[in-house]
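Comments concern the structure below.
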Amino acid sequence: MADKKIRIGINGFGRIGRLVARVVLQRDDVELVAVNDPFITTEYMTYMFKYDSVHGQWKHNELKIKDEKTLLFGEKPVTVFGIRNPEDIPWAEAGADYVVESTGVFTDKDKAAAHLKGGAKKVVISAPSKDAPMFVVGVNEHEYKSDLDIVSNASCTTNCLAPLAKVINDRFGIVEGLMTTVHSITATQKTVDGPSMKDWRGGRAASFNIIPSSTGAAKAVGKVLPALNGKLTGMSFRVPTVDVSVVDLTVRLEKAATYDEIKKAIKEESEGKLKGILGYTEDDVVSTDFVGDNRSSIFDAKAGIALSDKFVKLVSWYDNEWGYSSRVVDLIVHMSKA
């Protein structure tokens, strides 16, 4: 298996679908073989892939349309489907072993299992799932067993919070904690005030409001780190930035520690086991400094603060699009070796 590239198909060519495609096409250990999206033409798909308001133009190889069913990335053909029902997508025909389910619609096990009928061997849901096992790379991916066919990569915020919470809990113990994420705009929000029956505040104009919102990200940490189950919860503020978000984790510690000791522990882990997942900075950074950062969580040593040696606020940045999309691919690579 060492030399054989892992063949990936993507269902849903939205923000995460397109960025997972970008990540895959820039790596040597994986290969993009198929994309399915019933709502866009092949021509429009190339345009959406080529131009990106946040991450810039695609510059890695020329993108051409071979025919209605095939895109060429340089010389590499990628099959395009436009099928609504996931059961009917012929993944096996295209050679896709792993399917990234990034429509945001088929997030539970039953719905995601439809991809297996078309010949996919494994499905990774790029969203939290109420019943599929959730994995956060750097935290609990070692618990993946090869008989699991449908898994979730959790949420971008859980991917930011969990590595940080793991380090703090392993080193100092967490009694309890509250998280706030100051989160960039996502596709579910509205450009101007509009109807949003499930979340009235969420229907307000995204580009000129700070919008309080719910998030399951902190509670989900308890699913990937059972030791923290019931110890964390949190909420979100949606703010008018297009990408990059920041987690503010306020925790009560079991073991007394100075802020410097906490910084040292996080720095050590960021250079050790969690290298490439958890970052550490002492620079005077702001959100745009992290656009295109492929780490899950970058601890901002200067932004955090301790009230006492057992009560501390920790701040960690994440590119909620690019970092997360990078982890989706990392998880697939990990699964292929299990």
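The backbone N, Cα and C atoms fix where each Cβ goes, and this holds for glycine too.
Keep in mind that this is a model prediction, so the values were computed, not measured.
The C-beta environment of Cys156 (mutagenesis position), restricted to residues of the same chain at least 6 apart in sequence and closer than 8 Å, consists of Ser245, Tyr318, Asn320, Glu321, Gly323, Tyr324. Per Swiss-Prot, active site, nucleophile is recorded for Cys156.
As annotated by Swiss-Prot, NAD(+) binding site applies to Arg15, Ile16, Asp37, Arg84, Asn320. According to DSSP, Ile16 (NAD(+) binding site) sits within a helical segment.
Neighbours of Gly216 (D-glyceraldehyde 3-phosphate binding site), defined as other CB atoms within 10 A of its CB across all chains, total 17. Summarising the annotation, Swiss-Prot assigns D-glyceraldehyde 3-phosphate binding site to Ser155, Cys156, Thr157, Thr186, Thr215, Gly216, Arg238 and lists similarity to another entry as the type of evidence.
In the three-state DSSP reading, Lys121 (mutagenesis position) counts as coil. Lys121 (mutagenesis position) has a Cβ environment of 16 other Cβ atoms inside 10 Å. For the mutagenesis experiment Lys121 to Ala, the note given by Swiss-Prot reads: In GAPCmut; compromised heat-induced nuclear accumulation leading to impaired ability to enhance heat tolerance; when associated with A-231.
Cys156 to Ser appears in Swiss-Prot as a mutagenesis experiment; the accompanying note says: Loss of activity. Loss of glutathionylation. Look at Cys156 (mutagenesis position): DSSP puts it in a helix.
According to Swiss-Prot, the mutagenesis experiment Cys160 to Ser carries the annotation: No effect on the activity. Under a cutoff of 8 A between CB atoms, and with a sequence separation of 6+ in the same chain, the neighbours of Cys160 (mutagenesis position) are Thr181, Ser245, Val247, Ser296, Ser297, Ser316, Trp317, Tyr318, Asn320, Gly323.
Sequence-distant contacts of Lys231 (mutagenesis position), defined by Cβ-Cβ distance under 8 angstroms and a gap of at least six in the same chain, are Ile174, Val175, Glu176, Gly177, Gly222. Here the residue is the original one, but Swiss-Prot notes a mutagenesis experiment at this spot, Lys231 to Ala: In GAPCmut; compromised heat-induced nuclear accumulation leading to impaired ability to enhance heat tolerance; when associated with A-121.
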Worksheet entry | When distances run from the Cα of Thr215 (D-glyceraldehyde 3-phosphate binding site) to each of the recorded positions Ile16, Arg84, Lys121, the nearest one | Ile16
Worksheet item: In Å, rounded, how far does the Cα of Thr157 (D-glyceraldehyde 3-phosphate binding site) sit from the Cα of Ile16 (NAD(+) binding site)?
Response: 14
Item to complete: Could you name the residues, excluding Ser155, Cys156, Thr157, Thr186, Thr215, Gly216, Arg238, of the same chain that surround the D-glyceraldehyde 3-phosphate site, i.e. Cβ within 8 Å of the Cβ centre of those residues, in sequence order?
Response: Thr181, His183, Ala217, Ser236, Ser245, Asn320
Worksheet item: Do you know offhand how many angstrom separate Asp37 (NAD(+) binding site) and Thr186 (D-glyceraldehyde 3-phosphate binding site) by C-alpha?
Response: 19
Worksheet item: For Arg84 (NAD(+) binding site) and Lys121 (mutagenesis position), what Cα-Cα distance in Å is obtained after rounding to a whole number?
Response: 20
Response to the item:
Neighbouring CB atoms within 10 angstroms of the CB of Arg15 (NAD(+) binding site), all protein chains considered, total 22
